[in-house]
Amino acid sequence: MVLSQRQRDELNRAIADYLRSNGYEEAYSVFKKEAELDMNEELDKKYAGLLEKKWTSVIRLQKKVMELESKLNEAKEEFTSGGPLGQKRDPKEWIPRPPEKYALSGHRSPVTRVIFHPVFSVMVSASEDATIKVWDYETGDFERTLKGHTDSVQDISFDHSGKLLASCSADMTIKLWDFQGFECIRTMHGHDHNVSSVAIMPNGDHIVSASRDKTIKMWEVQTGYCVKTFTGHREWVRMVRPNQDGTLIASCSNDQTVRVWVVATKECKAELREHEHVVECISWAPESSYSSISEATGSETKKSGKPGPFLLSGSRDKTIKMWDVSTGMCLMTLVGHDNWVRGVLFHSGGKFILSCADDKTLRVWDYKNKRCMKTLNAHEHFVTSLDFHKTAPYVVTGSVDQTVKVWECR
């Protein structure tokens, strides 16, 4: 590249200033003579430190160029492997991609839970503002608010048909809502403290709940009566989730354990105790993932010939653990989050795990290689909850920043 006469003159003066101000007197006088420079004080001021400034700005720009090049390469790779026009990925391998499709505002306090409806193109969010909101995830439209709780709504759960919605709250109640008429049809009292988790059992006849009163209770949907109480946790029970056939329930607690209970007998079948802090969340592995898990972990197929069941747990110790419930063994620990893990679940294709945490990220894990394969900076504040649609390519997240975000997978 050829410099113009003016640029050459400016460069020479900047070099002369650099030589003089750094004490290279001899080199300065030779250079000044050879470059035929007529130095005067006014001009000197203009070129003082100019060479160093140019040099540092070039380095800064080089760094920026390298960052942009790496982002461009990543985008190209994503476009060819996952973009709508590139080579088609198997839907089982679709993962959430930034940016979000929608960022939905409306809650006036942190969002505590987000879930998809099993049938319609809606999702539901619960919040510390004591409300439940319904949104259309395809259009991003707000549909309605369900009001009835008098304190933070902690968890929500649909039955398999999506006709009933259960919610639980720090107001110590569990409510059952008719999701067709959007009316509260039953309120259940019985816990002595904040009810932190609720789930409708797969058969739709019973609801299970967990509380800060250290108990897990089972309720009859038809009557609202409490029919069973499971005791054993020594601290606040954070979450409770039934397995696919409803014969087992898993729970996690501030006592740093995960427990698995036999519903019929109320017996604690397993106590899983390798976390080093409060266990915030749990999730059962779908049967579609059993073969991938067995392959990844080398776990034995039992006498029954069936592997599993398998369970995931996420903790304030910043780790995610995978457990073989039948043996009580921890099969793997995934490390990567920089803060409390608040939500964890299996990808519907069975090959990946998704998690969210107080480090404001949503992460996708390739558990076969025990590595985090994608990190999305999902929210401005802690990410409290996530859900993965069973059939449509969407993930939803909720946050302390009061927003709900919809992420498209491809």
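Any Cβ shown, glycine's included, is placed from N, Cα and C.
Here is what Swiss-Prot says about this protein:
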- 7-39: domain 'LisH' (DOMAIN)
- I15 to R: Impairs self-association and reduces protein stability (MUTAGEN)
- L19 to R: Impairs self-association, reduces protein stability and promotes localization to actin fibers (MUTAGEN)
- F31 to S: Abrogates interaction with NDLE1, NUDC, PAFAH1B3 and RSN. Also impairs localization to centrosomes and microtubule plus ends. Reduces protein stability (MUTAGEN)
- H149 to R: Abrogates self-association and interaction with DAB1, dynein, NDEL1, PAFAH1B3 and RSN. Also impairs localization to centrosomes and microtubule plus ends. Reduces protein stability (MUTAGEN)
- S152 to W: Abrogates interaction with NDEL1 (MUTAGEN)
- G162 to S: Abrogates interaction with PAFAH1B3 and RSN. Also impairs localization to centrosomes and microtubule plus ends. Reduces protein stability (MUTAGEN)
- S169 to P: Abrogates interaction with NDEL1, PAFAH1B3 and RSN. Also impairs localization to centrosomes and microtubule plus ends. Reduces protein stability (MUTAGEN)
- R238 to A: Abrogates interaction with PAFAH1B2 (MUTAGEN)
- D317 to H: Abrogates interaction with NDEL1, PAFAH1B3 and RSN. Also impairs localization to centrosomes and microtubule plus ends. Reduces protein stability (MUTAGEN)
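Shown here: features listed in Swiss-Prot, placed on the structure.
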| residue | record | contacts (Cβ under 8 Å, 6+ apart) |
| --- | --- | --- |
| I15 | mutagenesis position | F31, A35, L51 |
| L19 | mutagenesis position | A27, Y28, F31 |
| H149 | mutagenesis position | A130, T131, I132, S167, S169, D171, T173, K175 |
| S152 | mutagenesis position | S109, T112, S127, E128, D129, A130, S169, A170 |
| G162 | mutagenesis position | H117, P118, V119, F120, F179 |
| R238 | mutagenesis position | S196, S197, A210, S251, C252, S253, N254, V278, V279, E280, C281 |
| D317 | mutagenesis position | H275, E276, H277 |
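For the domain 'LisH' (7-39), same-chain residues at least 6 beyond its ends with a Cβ under 8 Å from one of its own Cβ atoms are 46-52, 54. Per DSSP, the domain 'LisH' (7-39) is made up of 25 helix, 0 strand, 8 coil. Residue environment of S169 (mutagenesis position) contains 25 other Cβ atoms, counted within 10 Å of its Cβ in all protein chains. In this model, the domain 'LisH' (7-39) carries an average pLDDT of 86.
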